[in-house]
Amino acid sequence: MFSFEGDFKTRPKVSLGGASRKEEKASLLHRTQEERRKREEERRRLKNAIIIQSFIRGYRDRKQQYSIQRSAFDRCATLSQSGGAFPIANGPNLTLLVRQLLFFYKQNEDSKRLIWLYQNLIKHSSLFVKQLDGSERLTCLFQIKRLMSLCCRLLQNCNDDSLNVALPMRMLEVFSSENTYLPVLQDASYVVSVIEQILHYMIHNGYYRSLYLLINSKLPSSIEYSDLSRVPIAKILLENVLKPLHFTYNSCPEGARQQVFTAFTEEFLAAPFTDQIFHFIIPALADAQTVFPYEPFLNALLLIESRCSRKSGGAPWLFYFVLTVGENYLGALSEEGLLVYLRVLQTFLSQLPVSPASASCHDSASDSEEESEEADKPSSPEDGRLSVSYITEECLKKLDTKQQTNTLLNLVWRDSASEEVFTTMASVCHTLMVQHRMMVPKVRLLYSLAFNARFLRHLWFLISSMSTRMITGSMVPLLQVISRGSPMSFEDSSRIIPLFYLFSSLFSHSLISIHDNEFFGDPIEVVGQRQSSMMPFTLEELIMLSRCLRDACLGIIKLAYPETKPEVREEYITAFQSIGVTTSSEMQQCIQMEQKRWIQLFKVITNLVKMLKSRDTRRNFCPPNHWLSEQEDIKADKVTQLYVPASRHVWRFRRMGRIGPLQSTLDVGLESPPLSVSEERQLAVLTELPFVVPFEERVKIFQRLIYADKQEVQGDGPFLDGINVTIRRNYIYEDAYDKLSPENEPDLKKRIRVHLLNAHGLDEAGIDGGGIFREFLNELLKSGFNPNQGFFKTTNEGLLYPNPAAQMLVGDSFARHYYFLGRMLGKALYENMLVELPFAGFFLSKLLGTSADVDIHHLASLDPEVYKNLLFLKSYEDDVEELGLNFTVVNNDLGEAQVVELKFGGKDIPVTSANRIAYIHLVADYRLNRQIRQHCLAFRQGLANVVSLEWLRMFDQQEIQVLISGAQVPISLEDLKSFTNYSGGYSADHPVIKVFWRVVEGFTDEEKRKLLKFVTSCSRPPLLGFKELYPAFCIHNGGSDLERLPTASTCMNLLKLPEFYDETLLRSKLLYAIECAAGFELS
């Protein structure tokens, strides 16, 4: 309110209460919290002090009571020994002594007292056990259990020399025996219950751990099972090992049995084997007379494997035990028991570490070579324990025995075999091949399954029938999911990958031994008897199967290069957690392993597809365009953008031994941009499955890659560095071999200009603008590959292959000639020249393959007679030794017979029914590979010096022949007319030209080829039409002299045609000229 008393300023207020004591709110809260903290701290200190004081008082009182009871025990013991007022042969007195001892017992102080008590309990066991039948039965039972547990603890100190282990062992024997209880208690069921409780209490208190230590301490390391009767303690220890197993198996429910087997497994078997365990205990348990409960043990093992193998690394020891003991019990297993056995193999084989032996036998293309370097040495005992690597190798050997193989095969071949049997077997085989790198011919099981047509058919049926439920609720085959490249759940991939991998590996191996006649279902007659075929599929089935395999490969490529970065999906997290994987790093590792499985699957499927494609190439069984895929739309202009000039490397990536987003296959320079997903997929297809792309498109890709490389090396300008050589026409090969050698001209990609000298040593007219070089290269290749030159021979069909006797003709320099010829053929491909050189199919296959060797199926293209004889030998049913063969071959080179051994000491090794397959393959290998290995290697190196083999591997052997020599297709005159030039006054409308084309239209196809060869030196049209012919086909006015013949300059693809206006005359003159081959320098 306002004052209207006339005051114009505020008067100061005076407070008579002194200074203000108000606190800020924050300060007040802080002070309050601090006081509360101090009070809480004081209460905590007081409580702790009370606890400590209570503990100290309790400890002091207990120690005092221990001393009192210990003294009382000693007095009773003294009285009993002196025959005083405390007789020991009294049940209640024994109970009192036990109660006292259990109260104060300390092992370091009271061991002797315990031993004394054991001695009396054993002596008066019936009196003590009788307490189980009275009111103190629960107390007595508890005391027995505690005494047995003290036995176990005492025996764990068995290394103490002052300890007498005989009494504790006798105590275990007496109070775990039915014979101790039955005479006193009478009730058999109650006795069983008592012993069951005692044994389980012992088991939970380290019974088997005590036996493990006791065996290793008290038995000599040199002991073997045969020494059982000579070492009394060995027999007792073995009985103690078996007693809980036998008792629980015969008298206890499954839950109790499981506990005993768990302790036996974790404490006794999962630890590294000592010599005593390895040479005595395991052979003893494996003996059929021991009656080990093998089938219940297998059932229990499946439930406890995760604890006893993953965490402690006990898988090798357990697996060895299972295999060794199983040798005498497999025959007695029920069908359900065999299935459990198969599951055990599946479980422990996957946890078995990779042994150095299996790692070293794997080929160099393996993805995990580093594992073998870190593995242990085979067998070097450390502290008396066998090494893991030694046990691993022993496990793999035992798994490969005849008995094991027959057991597993019988399980699979039963009519009642379920899908689970096949899937579990596939998982076992998959682990053997992938993780342990075992090759099919080296493992009995794999080899036997590979040649069982019924198994392969059923395997493919299972693969085809596997399906998964989609989000929409519909069931979709897993093969279809793979073919689409759609992501698959962890569970589904775990189901199909082992089956698919096994099928592809086994079928691939069987195809190696199935010759073409058997593959195509031709009847085989040997000595009047028809042989059964090992082919599991008909040709019609193979067509569908090959299509599925092709699409699966393409789908896996899509999975390997996903459109988006893969994430850990929810079902993967659930699946990983079910097997104990929880951390993100563990999940990432599991994902990497999963993707590695897809990569490995891709390899084997691709190999099988290529083998089927190779069969179809040699002899068609698939319809036209069967191998082409509608999924892939790869165009030359897109792919060739990936060419990297600076690196001079084809695709910017190395050949796909591995694919996947985690293992990049790219080898891109720092300046190169990263490839898109589409580009990565295209490169993967062209590298691994090029035949799914049309041949014409691949030819375009090849030519555009050549053009890109040529632009870098040669350029468009005429003044860039090139190669200038002078060649004598009569010595074309000799001069070219000298002047175009690697030492003189290391880079044949450069433009070559040739100056020719005629037979008189005079210069031939003309400047080389490319035509003379092409003429020269054509003549050079004809000369070099002429069988008369000695470097190449011809098969019965007139096809070229390296002459094995070339070294005898030209000496040790023969490899240089093959290197030179390889470079020259590469130069022809590089310059897009067609040369009519018909090569043998096996030779082209050797050039294209990643390995220089080819298999027996190519022998038919080299020597059909030898191939036929080997097939006869393979199917021969009489005594093979009667044929008088040994492991040698005879060469008749240049009239000189030479005996060559196929293997060391081969002349002394007869060919028998057992080793004839090895003989057949060695003969084929010698003829196809060993004889000409150096020739082919040098030729391939020369070819790769000019044209990368990666480019050529886009084509099969037949396609490469077409690339070299052109296709056997009719000549299109319309195409030829469209790309023909005219000179010297001629034009398309000139009367002579019109007559010429009418005449040519009337030619047969053979006459048209002769005309083309007359003008261009090659009877086949260019692969992509006459627009690719360089220089272009040209008709030049040859003058008005009607007596002259048409002539040609093949170096310029030029036809010199006189002015023949009469159709009959032109026809006769032209036919005469092309038949007589009037050519170079005759115009």
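Indices start at 1 and increase along the chain as displayed.
The backbone N, Cα and C atoms fix where each Cβ goes, glycine too.
Where a substitution is noted, the model still shows the residue that was there originally.
For reference, Swiss-Prot has these:
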type     : residues             : note
ACT_SITE : CYS1051              : active site, glycyl thioester intermediate
DOMAIN   : 45-74                : domain 'IQ'
DOMAIN   : 744-1083             : domain 'HECT'
MUTAGEN  : GLN961 to Ala or Glu : Reduced E3 ubiquitin-protein ligase activity
MUTAGEN  : LYS1013 to Gln       : Increased E3 ubiquitin-protein ligase activity
MUTAGEN  : SER1049 to His       : Reduced E3 ubiquitin-protein ligase activity
MUTAGEN  : CYS1051 to Ala       : Abolishes E3 ubiquitin-protein ligase activity. No stimulation of in vitro CAND2 ubiquitination
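Structure coloured by features recorded in Swiss-Prot.
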residue: GLN961; record: mutagenesis position; Cβ within 10 Å: 20
residue: LYS1013; record: mutagenesis position; Cβ within 10 Å: 18
residue: SER1049; record: mutagenesis position; Cβ within 10 Å: 22
residue: CYS1051; record: mutagenesis position; Cβ within 10 Å: 26
Review point. At the level of the C-alpha atoms, what whole-angstrom distance separates SER1049 (mutagenesis position) and LYS1013 (mutagenesis position)?
Key: 11
Practice item. Over the domain 'IQ' (45-74), work out the mean pLDDT and round it to an integer. Key: 90
Practice item. Work out the three-state DSSP category of CYS1051 (mutagenesis position). Key: coil
**Study point:** Distance [Cα-Cα, Å, rounded] between GLN961 (mutagenesis position) and LYS1013 (mutagenesis position)
**Key:** 18
Check your understanding: In angstrom units, rounded to an integer, how far apart are the Cα atoms of LYS1013 (mutagenesis position) and CYS1051 (mutagenesis position)?
Key -> 12
Review point. Tally of helix, strand and coil residues over the domain 'IQ' (45-74) according to DSSP?
Key: 30 helix, 0 strand, 0 coil
